Amino acid sequence: MTMRIDTDKQMNLLSDKNVAIIGGGPVGLTMAKLLQQNGIDVSVYERDNDREARIFGGTLDLHKGSGQEAMKKAGLLQTYYDLALPMGVNIADEKGNILSTKNVKPENRFDNPEINRNDLRAILLNSLENDTVIWDRKLVMLEPGKKKWTLTFENKPSETADLVILANGGMSKVRKFVTDTEVEETGTFNIQADIHQPEINCPGFFQLCNGNRLMASHQGNLLFANPNNNGALHFGISFKTPDEWKNQTQVDFQNRNSVVDFLLKEFSDWDERYKELIHTTLSFVGLATRIFPLEKPWKSKRPLPITMIGDAAHLMPPFAGQGVNSGLVDALILSDNLADGKFNSIEEAVKNYEQQMFIYGKEAQEESTQNEIEMFKPDFTFQQLLNV
């Protein structure tokens, strides 16, 4: 016996409901755009004060077949291409010798060009209806009522929603209605920083990059740099977390000299151009590498419709470039499920998305984790990873 699905009913799953997206990063904003294209009432609650808030971090590269597909569906792919910068890669050793260079061929310039995080946010914000994003909203509590969720914010009025989508990053504090899984540290640590006007402030290192991203490794210390992040040079240094840091980080990241002293000791046998980079930096950010493992199934019984996308769903080590791209695939699949009439209920649409996400999310986490293992071996070189 074939069951007939009432298509008109399905097309209106969310027609009289409102969706709350927690988090205004690229994944949350893309989700909002894709829902809005289908006439769905959606609000994004973001803790930043306003759209001018500077987002710290390196550039993002959206991949063909994943992140770019979501941008295409949103009608924003060409705008991304217009602002993104195709960049080659220089592989260097600790002495400042360029071991190999991987340049971008003209036919590959749109494969994964780099874009500044604020530029990507601006593209997405400009595509949304006015007042879609509600700024200065730090979510402190989520409570299910009889028919709607109540969202409580710090020092702001409460809101309600029929469906909640958590897109508020890897350290989300409101996952309990979806899963009891906890974020785990992987055993490596990252120190990041920006240098403005690098051509003036660290000319030796800037010239070493020569317009390309630069990667170097030596005895378990990794350095990544992008000399062109909207006029700033962004770099990151990664290493295995020292044993004495297991309970408490032994470097005070509020004290610049404390970080500089630590890094100069770690880089004592590196070329002076790398030390120039460290000496020039005015402030540093330190972060343990973390993962939100997709090992246990999420809760099948939830009081009201709720799910997670992006890092909130599958935070992973940043060693395969899969994080934001997997998150944009989340937005693409979930928005399609909610709007295309295939499912009888919001819960069914969410369940199907999560089943798909667990497959590609696990694969991305496994690739990132395997890269992390390989990259922190003493004899690792970026040449073996990038095949250059």
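Even glycines carry a Cβ here, placed using N, Cα and C.
Original residues fill every noted site, and no substitution is shown.
The FAD binding site feature in Swiss-Prot is assigned to P26, V27, Y45, E46, R47, D48, D61, R117, L139, D311, G321, Q322, G323, V324. In the three-state DSSP classification, L139 (FAD binding site) falls within a strand. Its Cβ placed at the centre, L139 (FAD binding site) has 23 other Cβ atoms within 10 Å.
The NADPH binding site annotation in Swiss-Prot covers R54. Under a cutoff of 8 A between CB atoms, and with a sequence separation of 6+ in the same chain, the neighbours of R54 (NADPH binding site) are N118.
Swiss-Prot lists Q192, R213 with the feature substrate binding site, giving experimental evidence as the kind of evidence. In the three-state DSSP classification, R213 (substrate binding site) falls within a strand. Within the same chain, the residues at least 6 positions away from R213 (substrate binding site) whose Cβ sits under 8 Å from its Cβ are M87, G88, V89, N90, E114, F224, A225, N226, P227, listed in sequence order.
Looking at Swiss-Prot, you'll find the mutagenesis K64 to R noted as follows: E.coli is more resistant to minocycline (MCN), no change in affinity for MCN, decreased affinity for NADPH, decreased growth rate in E.coli. Residues within less than 8 Å, Cβ to Cβ, of K64 (mutagenesis position) and separated from it by at least 6 positions along the same chain comprise F110, D111, N112. In the three-state DSSP classification, K64 (mutagenesis position) falls within coil.
Note: T280 (mutagenesis position) has non-local neighbours I195, N201, C202, i.e. same-chain residues 6+ apart with C-beta under 8 A of its own C-beta. The mutagenesis experiment T280 to A is recorded by Swiss-Prot, whose note states: E.coli is more resistant to MCN, 2-fold increased affinity for MCN, 4-fold increase for NADPH, increased growth rate in E.coli.
Mutagenesis annotation in Swiss-Prot: S326 to I, described as E.coli is more resistant to MCN, no change in affinity for MCN or NADPH, increased growth rate in E.coli; the structure shown retains the original residue. Neighbour density for S326 (mutagenesis position): within 10 A of its CB lie 27 other CB atoms from the protein chains shown.
Under its mutagenesis annotations, Swiss-Prot gives N371 to T the following note: E.coli is more resistant to MCN, increased affinity for MCN, decreased affinity for NADPH, increased growth rate in E.coli. Within the same chain, the residues at least 6 positions away from N371 (mutagenesis position) whose Cβ sits under 8 Å from its Cβ are P317, F319, A320, L385, listed in sequence order.
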Query: Across the listed FAD-binding residues, P26, V27, Y45, E46, R47, D48, D61, R117, L139, D311, G321, Q322, G323, V324, what is the farthest Cα to Cα distance, given in whole Å?
result: 29
Message: Using only C-alpha positions, which one of P26, Y45, G323 is spatially nearest Q192 (substrate binding site)? These are the binding-site residues in the record.
response: G323
Cα-to-Cα gap, S326 (mutagenesis position) vs R47 (FAD binding site), nearest whole Å: 23
